Each structure stands twice: as C-alpha cells, then as structure tokens.
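What follows is a single structure, written as structure tokens, with notes after it.
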Amino acid sequence: MPLNLPFSSPLKLPLPRRFIILILSASILILFLHTFAPSTLPPVLTPNLPHHEPDASYFSPSKWLPPILNPNAPTRPLEFDEDGQCLFLSPFDALSAAEKARARVLSLDEISPGIVRADAPPAEGTDADPDFDDEFSELSNATRKMPAGLTHPILGLLRDGEAKWNSMVTMQSQTLEQAVDVYMDRWGRRPPKGFDEWWHFAKANNVLLPDEYDPIMNSLLPFYALPIDTLKERLVEAEKIPETFTLIVHDGKVELKWNDDYSRDTWWASRPRADSQINLMEPFIKHIGTFRATFTIHDQPSILLDHERQEELLTAARHGKISTHPNELDRAEQNWRKACPPDSPLNKGEEELEAPDSFISSHLAAMDICQHPSYMENHGMLLEEKNSDSHPKPHTKLYPILVPSKTALNGDIPVTPIGKDGRRDDIGHDPEWNRKSGKLYWRGLATGLQHNKKAGAKWRQSHRERLHFLANDKSDTYTEVLSPVGSSGEAELARMPLRELGQYYMDVKLAGGNWQCDWGDGTCEEMEKEIDFAPKDSSERSNDFKYVFDTDGNAWSSRFPRLMASNNVVIKSTVFPEWNTNSLPEWYAYVPSKMDYSDLFSIMTFFRGTPSGRGAHDEVARRIALNGQCWVERTWRREDLQAYMFRLYLEYARLTSPDRDNGKMDYVSTQKKASKEADDVPAAADIETPVIDQ
C-alpha cells in the first residue's frame, strides 16, 4: 500500500526546489553538529574552533578530516580545577604518537652551555652514512647537513621542559623543617633570623616554589668574604654613589634617603620605584630587622669585578673565610673579558657560528657571556663602551647596590620588578586563541645603547636593530631553516628566501622613530634612512597574535610579565637573568630564543608550520601559552614579589649586621634543635673565623 504523505515528496518537486531543500537540510545538520558535536566536522567548516594546524593549506588533509577521525588531533584537557585555579597542561601530550615515540629515545647533544641540537641516530651516525658529517663534533656551534631521519630537537626540549617543571614543583618543601634542611644543604649555613616568619608568610600566601631563591644568596655570597668593618665602609661609600637612593629600615619603619638631587628631582622613574619598594615592605617590615639598602635608579647593573677577584671572594665565602686584602681598584670601566676566566671561549677568541638547528635548553646557562662570545657583537649593552660619563657609572669594586636587572657576571644584588609595586599591567582585551594571527609580533623603541659614532658606533649590530632587519629583510638572501616533516617527528634543513620568511612569519618592527641617538654626528639621520619605523602600537596590540617576541631594551624587559599574562606564546631572547629565572621552565611556559636569532625561523616553523602548511603544532603552542598564563598567575603575584623581597631583606640584614659572624643573626627554632644542629653545623660563634690574605 503506498504511503500517503501530507505533503508532496521532495523528489516530485522541481529541481531548483530540491537543491534549496538539500542545502537547507545540510545547513541544519552542520549547525546541529557544530553546536553539539563539533569534532565530527572537518576543521574547514569550523573556522571559529581551535585547530591543531590552523595555518595549513586548504588542500591539506588536516583541514578536511574531522578531528574524531584524525588520530593526530589532540584532545582538549581541563584548564581549571573545580576551585577555578588554573592547571598546568602538557604540551608534550599534544604531540602525535610518532613524535612522542621519537622524543622518548631522543638524545640532545650540548654544543655549548645551555645550547643543544639533536644527536644523530646511532644507525646513521657512522662513516657509512653519506649524510653524516663526522667533523661536526669538533666544531663549536657550526651548521652542518642534517643526517637522514634525524628527530626534531624541539621534541626533546618539550619533553625535558615538562620534566624539569614537574620535578621542581614536586620537590618543594612542605614544612618549615624541610625548608631549613634544604637551605642548609644548599648553602652550608643556617637560614637568617626571621626565617620562620618568612616561611609562615610564604605558606599563608600560597607561594608555589618556596625553595627557589638561589639568586639572592648567589649575589650576596661574595660579600661574606669581606670583613664586617670593610663591608660597613662599602655601605657608606655606596650611599655616596650618584643616582641612587637608600632605604633605612629600623624598628619596623622605613625612611627614604635620596643620595643626589638628580635622583630626587629629575629622573622620572626614581620616585615611583622608591615608593613601590617601600609599599612592598608593608606586610613584613616588622620582621626584617635593621639595615640600610642602596638602590640604583637605573635599569642597568654597574658592578663588574675582575674574574680573579670574584673567584677569590667566592672561594673564601664558600669556606667560611675572610679576605682582608681589598685588591679592588675602582676603575670606571666595564671590561667583560677581564670578568671572564682566561680559558673561556670569549678570552680564547673562539668563533660562535649561527646554527638554525640548535636551540636553548637552559636559558640561564645560555646567558653566560663568557661561554658565548658572539654576544659581544650582537647585544647593545655589550657593544657600547662604558666610562666615567656613563649612566650608571661602572665600578670594578664590590659595592652592595640593589638593581632591577644584571647579567650573571655582575656583582649587583637583584630585586623584583618595581613598576606599579611590581604588579602586572592590565593586559586589556585578549581574543580567543583561534582568532589570533599566527605571526610573531613585536614592537619596541630603538633602545639598547646610545646610537652615535663613538661608544655606540656599532648600533646596527645591537639586538633590537638586528631583530628589525631580520624580520624586514628585502634582499635576495637565503637562510637555512629547520622544519618538521609533517607529524612524523623528523626534521629537515631547507634553504628559504629570508624575505619570504619575514613576510610569512613576522610582524616585527622598531617603532616611534629614532631614539637615543646623536643628531650632531648624523647618526639620527642614518637611522631614519635605514629603518622603516612603524607607529607606536598600544600594549593591547600584541594580544592579537599567538606568538609575541620579548627582547632586552637598555636592560631587562619590563613588559615580560604582561606578555606572559596574555594568551600568547612568549618567545624570549635575553642576557639578563631575573629574580625568578630559575623557576621559569623553558619549552613549557615560554620558548627561549638565542641571542643571534638564528633559531627564530626554525622555532616559528615548528609551531606555525611551513608556508606550505606542513608540520604545524598549534595545540602544543596553545598549551605553552596557557602554561605561561598560569605560571604568572601562580608565581608573579604581588605576594610572590613580597616573598622574594622579604627573604632578600632577611639575608641582607644578617649580611650587614655587626653580629653576622657570631650566630646571633642565624635562625634557630628551639634551643633543643639549635643544640642538635650545632653538632653537625658549627655556628659562627663557636669557631674562630680564619683570615686569609687575598
């Protein structure tokens, strides 16, 4: 019996109406699936949803294969716990199965401190392999032909970055007693008086990494080799250094003393920085004792001892000895070679070549100027000569000066960022990840050095100018780029036009016109002719990009916490370790880049994929961006800045106290515990302090 429908069969409708009904039905189905089951649709039909290869060509299978049928499409993990606390995600888990398998057996070869490349596969790393360069191991940092089947080194860096972070978090002290034990194991002495009050403050404010304060003691250690009377003299002399201010803490109160009229009346940043440091003290000032701390008003460090003297002081301090020989002529110079060991690559004149297939594994080690001689020719602060007319004036004598940034060689004492009480700036409107551009973004002023024909004559080699020239190259130059081979885990070197790379991967420019330049000698005019300056952008502009670059200015980059707080992957290049660099996990919460930028296009190729749409790792990048946000939320709060400064002031109060060496400024919990610990670690009061002549 035929079925009688209350309406005409679509098959009996005119052909145009059939197409209309078909299109409407398909649209309704797509809309339904888009709302309730988006993973069943190919990414090309869901452009507003995240995709692990968003920049792939429309002819790429990944654009047409629904995620539910695509084994390479990673799942989306939870980003917050039930209390709204951000969760750290696993970038490594977002790799394909083939990439994970390769990464687990990958060996990374360190070619210089903090810099690695993938080790050649054993089966192919032989003389029988025509693609293997057996002279590679004898070269310092040179480019070579890639062995066939080589694993991409970034896979191993993702593996190691995650393991480093997980291990660090797991190993943190949970009790005051554990924290004391960790301190004594690291430094061979008891913590400072008031350590228990600091611990209670840290725990009450949920400080995530209470054991990671090594930069404090590393910077203070040389001062322990100075006799108390000598250190007292240095404190007085430090207050006479121009362009500084001193905080005088006594009986739970703080007094601000300006050490010159310029600092008080002229320099715009002086008052906000001093006030910010004072405001940070408020919750703990009653616990930090009595001391006088002198701060520079500048961003850059000023103390640079000769290597021999620095080692003498460190050796004496580590052995609990005192040096009475001053042996420190205060020369108004900044001689980096004298600050490095005689057998260092810098003093041996070793050449460090660009290498697109090597990457930073340990950023702290990679910042070592002595081990990376190329820095002397590609960073503004190292290119520029310093003398008695410089600001700040350089010193080769160990003065206790607190500073917002320093290199690993400088003798200054690092403090936390000090703008707006050290708080992160408001990041503004931050679009969803999939609505951001896949290019790398950077805008900045032409800072880094004074541009002139004298001390700043090499300004074209400075770090900011080089970045601009690299991204906006208009020549026919080719460069090598290490590219992923799909999602196989393999890598290949390819020569590509620098101009095309810049156009595809970069939105990077110097902005605001010439800056810090000499009009009298014609340098400003040269800058205007050679640099296509962009207009200044708002700080929110960087939020429109998945990848943002951060590099040094005259010193450290104050924009770093704001960039990390937004939903971007921060790619950072610097020679300045900061107060919390030890706790910043590479390739997990951010991506480090070498100072010569030779790895920059290789990094972008790994994450965004090749211009033809191959090998993108968008979900890996998204998770790194979220980890960066979470890292800032968990470790760069106002309370974290206070915890650091609280601990620094406790250490500083002991260091500068007349009772430094008699044990009265050490922490002991109870008389019973003090007696027990005295059997293992003698207090300074129980031993005669040896004196050595150095």
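Just so it is clear, glycine is given a Cβ too, placed from its N, Cα and C backbone atoms.
So, quick note: what you're seeing has the original residues, none of the substitutions.
According to Swiss-Prot:
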- N141 to Q: Affects the apparent gel mobility without affecting enzymatic activity (MUTAGEN)
- D550 to A: Abolishes enzymatic activity (MUTAGEN)
- D659 to A: Impairs enzymatic activity (MUTAGEN)
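Distance between Cα atoms for D659 (mutagenesis position) and D550 (mutagenesis position): 44 Å, as a whole number. In three-state terms derived from DSSP, D659 (mutagenesis position) belongs to neither a helical nor a strand segment and is classed as coil. The DSSP secondary structure for D550 (mutagenesis position) is strand.
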